[in-house]
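Reading through the structure tokens given below for one structure.
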Amino acid sequence: MITGVFSMRLWTPVGVLTSLAYCLHQRRVALAELQEADGQCPVDRSLLKLKMVQVVFRHGARSPLKPLPLEEQVEWNPQLLEVPPQTQFDYTVTNLAGGPKPYSPYDSQYHETTLKGGMFAGQLTKVGMQQMFALGERLRKNYVEDIPFLSPTFNPQEVFIRSTNIFRNLESTRCLLAGLFQCQKEGPIIIHTDEADSEVLYPNYQSCWSLRQRTRGRRQTASLQPGISEDLKKVKDRMGIDSSDKVDFFILLDNVAAEQAHNLPSCPMLKRFARMIEQRAVDTSLYILPKEDRESLQMAVGPFLHILESNLLKAMDSATAPDKIRKLYLYAAHDVTFIPLLMTLGIFDHKWPPFAVDLTMELYQHLESKEWFVQLYYHGKEQVPRGCPDGLCPLDMFLNAMSVYTLSPEKYHALCSQTQVMEVGNEE
């Protein structure tokens, strides 16, 4: 859980991508007319060839970002930081252009908070490392063993990796790769990161002025909403937290999730209200960034959707040079990325995204018709995206549904720099 910073980079000209999307749509319409006339059956999945996989994942279990103001504090022992031997895998971090790793203001902030026991706030633990290794093993089973899609050893020509410039995400990526490739590699592992003020792998409230302004009023009044307000007061009273302490459902959930993931002794009342705390954290998030507020959702994850979309279009474009396409794209993100991302795709289940959760996007081509399809999985379960007839979605239908929220870098910067913005929710 973080509050982010936004701006955007991309590699393919917008005009080219638009033309590709239009041609794809026209071809799809023509095929649909033929199929309707001939009364053809649904797509034969045995004739589908996997062409590309994109995986967005949340980091593994970590220490809380901010301790609760309680007399009895949970002890976070540095032994929890021991690195499991099977997760050891060397990597290098660069900026998006391949230059030196950018400075990480978030890691500096986390090191200002020392928890009882000696750990810093927001540190990936061995539990989190094992979770990420297990996710990597699942991906290996899916794309190396069950389907011989990826090489069994890491090949930099097949895999592109990008992470937010936060240490727990970089280390989570290391562990995932160790599980996926069993610590075997044919070349250097490069993890690409961006500057905090231009990051788009999370909603960048710090740099996107309009997003910050549109949601400011709702952030200030979220804890005062009917239902949320009463439940927050009840939890704080039962836990002995003073009403003046700035503790909301986000902070409560952050602590209860971290403690439960590590089986640490917790405040009994925190455990008792765990389910309600999660639900109210979700309610609060949806109040701040509601699905009806299209522009805010666009600014929150539109640039990231644009990256995912561009990868899809480049993969299906025969003119794209082979060295510009990877079989696997990995993106290390956060819970605050997942909620708006899942909302825009129409698959949010109203549960807080857990540690090490993944959203996997597969791109297929039909061997006979040459048509393209997308398949989505969240937390390992097949999903039906908004605007799609079923789990196996024609690419043009998927892109059309995404286009409601996708933002090119130019449009993103234009929206973020608007000077006249009504603060959503301030007039309620």
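Just so you know, glycine gets a Cβ as well, placed from its N, Cα and C.
Where Swiss-Prot documents Arg58 to Ala as a mutagenesis experiment, the accompanying text is: Abolishes enzyme activity. Classification of Arg58 (mutagenesis position) by DSSP places it within a strand. Here the Cβ of Arg58 (mutagenesis position) has 24 other Cβ atoms within 10 Å, regardless of which shown protein chain they belong to.
In Swiss-Prot, a mutagenesis experiment is listed as His59 to Ala, annotated with the note Abolishes enzyme activity. Around the Cβ of His59 (mutagenesis position), the same chain contributes Leu124, Gly128, Met132, Ile166, Arg168, Asn169, Glu171, Ser172, Ala332, His334, Phe355, Ala356, each under 8 angstroms and 6 or more positions distant in sequence.
If you look up Swiss-Prot, you'll see His59 marked as active site, nucleophile.
For Arg62 to Ala, Swiss-Prot lists a mutagenesis experiment annotated as follows: Abolishes enzyme activity. The Cβ of Arg62 (mutagenesis position) has 29 neighbouring Cβ atoms from other residues within 10 Å, across all protein chains displayed.
The secondary structure of Tyr106 (mutagenesis position), as reduced to three states from DSSP, is helical. Quoted from Swiss-Prot, the note on the mutagenesis of Tyr106 to Phe is: Decreases enzyme activity.
The 10 Å shell around the Cβ of Tyr110 (mutagenesis position) contains 22 further Cβ atoms across the protein chains shown. What Swiss-Prot notes for the published mutagenesis of Tyr110 to Phe is this: Decreases enzyme activity.
DSSP classifies Ala257 (mutagenesis position) as helix under the three-state reduction. Among the mutagenesis results in Swiss-Prot, Ala257 to Phe or Leu has the note: Decreases enzyme activity by interfering with water access to the active site cavity. The residue drawn here is the original one.
The Cβ of Ala257 (mutagenesis position) has 22 other Cβ atoms within 10 Å, all protein chains considered. What Swiss-Prot says about the mutagenesis result for Ala257 to Trp is this: Abolishes enzyme activity by interfering with water access to the active site cavity.
Ser285 to Trp appears in Swiss-Prot as a published mutagenesis result, with the remark: Decreases activity toward substrates with medium and long aliphatic chains, but not toward substrates with short aliphatic chains. For Ser285 (mutagenesis position), applying a Cβ distance below 8 Å and a minimum sequence separation of six or more within one chain yields Phe250, Ile339.
Among the mutagenesis entries in Swiss-Prot is Leu289 to Trp, noted as: Decreases activity toward substrates with medium and long aliphatic chains, but not toward substrates with short aliphatic chains. Secondary structure from DSSP puts Leu289 (mutagenesis position) in coil. For Leu289 (mutagenesis position), the Cβ neighbour count at a 10 Å cut-off comes to 24, with all displayed protein chains included.
In the three-state DSSP scheme, Asp335 (active site, proton donor) falls into the helix class. The active site, proton donor annotation in Swiss-Prot covers Asp335.
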Cα within 10 Å of Ala257 (mutagenesis position) is the criterion; apply it to the recorded positions Arg58, Arg62, Tyr106, Tyr110, Leu289, Asp335 and give the hits in sequence order. Arg62
Return the residues near Asp335 (active site, proton donor) by Cβ distance under 8 Å, restricted to its own chain and a separation of at least 6 in sequence. Met1, Arg58, Trp352, Pro353
Return only the integer: C-alpha distance in Å from Leu289 (mutagenesis position) to Tyr106 (mutagenesis position). 23
To the nearest Å, how far is the Cα of Tyr110 (mutagenesis position) from the Cα of Arg62 (mutagenesis position)? 12
Do you know offhand how many angstrom separate Arg62 (mutagenesis position) and Tyr106 (mutagenesis position) by C-alpha? 15
